[in-house]
Amino acid sequence: MIKSSWRKIAMLAAAVPLLLASGALWASTDAIHQKLTDLEKRSGGRLGVALINTADNSQILYRGDERFAMCSTSKVMAAAAVLKQSESNKEVVNKRLEINAADLVVWSPITEKHLQSGMTLAELSAATLQYSDNTAMNLIIGYLGGPEKVTAFARSIGDATFRLDRTEPTLNTAIPGDERDTSTPLAMAESLRKLTLGDALGEQQRAQLVTWLKGNTTGGQSIRAGLPESWVVGDKTGAGDYGTTNDIAVIWPEDHAPLVLVTYFTQPQQDAKNRKEVLAAAAKIVTEGL
């Protein structure tokens, strides 16, 4: 059964599917559930949504505990792992890595310009988060010691769901039922909150991650498109086979505590086109009553 609920994080997961977590709902939970259901049916795919309202720790979930291919949204965890190392060694982010022609993979708009000069880990992190540069992601993974080290970092911050198994671009195959390189909307939302608003990173490192996310250049048609223009958004998009279209975001509405929103979407046809408008619509549905 699809879960679509407001609830306190501390409440038992077995609570009723549509549960009032605080004194009042932003909008009717029945209406939110129905709108997300209708959106999913119209889209012809499978939609996953997790929203955390940090004002009262309430949540709204739609397939929140189902696995989805993360695609490039996993880059947040990799960059955060680098930042974590810089807490004990500030020079880590200044370490320069060589970039060879053999390293380049599809969609590397930044790294392909630095074959002679190389790039620092800070520059690679910015490139992979703000331009979704795939070679930058692979170089970061290589520096960390492989995909399993990114997963180990996720475990260290309390995420038992995240798993990174491959590198770019194969981590984007998004084969239905394949658990490689997947997480759930709720697990990713909780981790994103810890990394950007919590204490999983030191203050300086947390601020740097937020700055990178706010400077993302690829999310204008996804979550951001479903929100008021005055709201500040830091996000990371992702895309893969089976029309997989993802976006994870930290949102700062006007006169309200931050929100954390994860939207994952995938389709049954391997060659299906990306559907960023579905993510924008989902973002509007879950925030329009705020």
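Every residue, even glycine, has its Cβ placed from backbone N, Cα and C.
No substitution from the list is modelled in this structure, which keeps its original residues.
According to Swiss-Prot, the features are:
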{"type": "ACT_SITE", "residues": "S72", "note": "active site, acyl-ester intermediate"}
{"type": "BINDING", "residues": "K236, T237, G238", "note": "substrate binding site"}
{"type": "VARIANT", "residues": "D199 to N", "note": "In strain: D488 and HB60"}
{"type": "VARIANT", "residues": "A225 to V", "note": "In strain: D488"}
{"type": "VARIANT", "residues": "D255 to N", "note": "In strain: D488"}
When distances run from the Cα of K236 (substrate binding site) to each of the recorded positions S72, D199, A225, D255, the nearest one: S72
Lowest local Cβ density (other Cβ within 10 Å) among recorded positions: D199, A225, K236, G238, D255: D255
Output field, substrate shell: CB within 8 Å of site CB centroid, site K236, T237, G238 dropped: C71, S72, T73, K75, S132, N216, T218, G219, S222, D235, A239, N246, D247, I248
Residue from A225, T237, G238, D255 whose C-alpha is spatially nearest that of S72 (active site, acyl-ester intermediate), among the recorded positions: G238
Same chain, 6+ residues apart, C-beta under 8 Å of the C-beta of T237 (substrate binding site), given in sequence order: S72, T73, S132, N216, T218, G219, S222, N246, D247
From recorded positions A225, G238, D255, the one whose Cα lies nearest D199 (variant position): D255
The residue listed as 'active site, acyl-ester intermediate', number of other Cβ atoms within 10 Å: 26
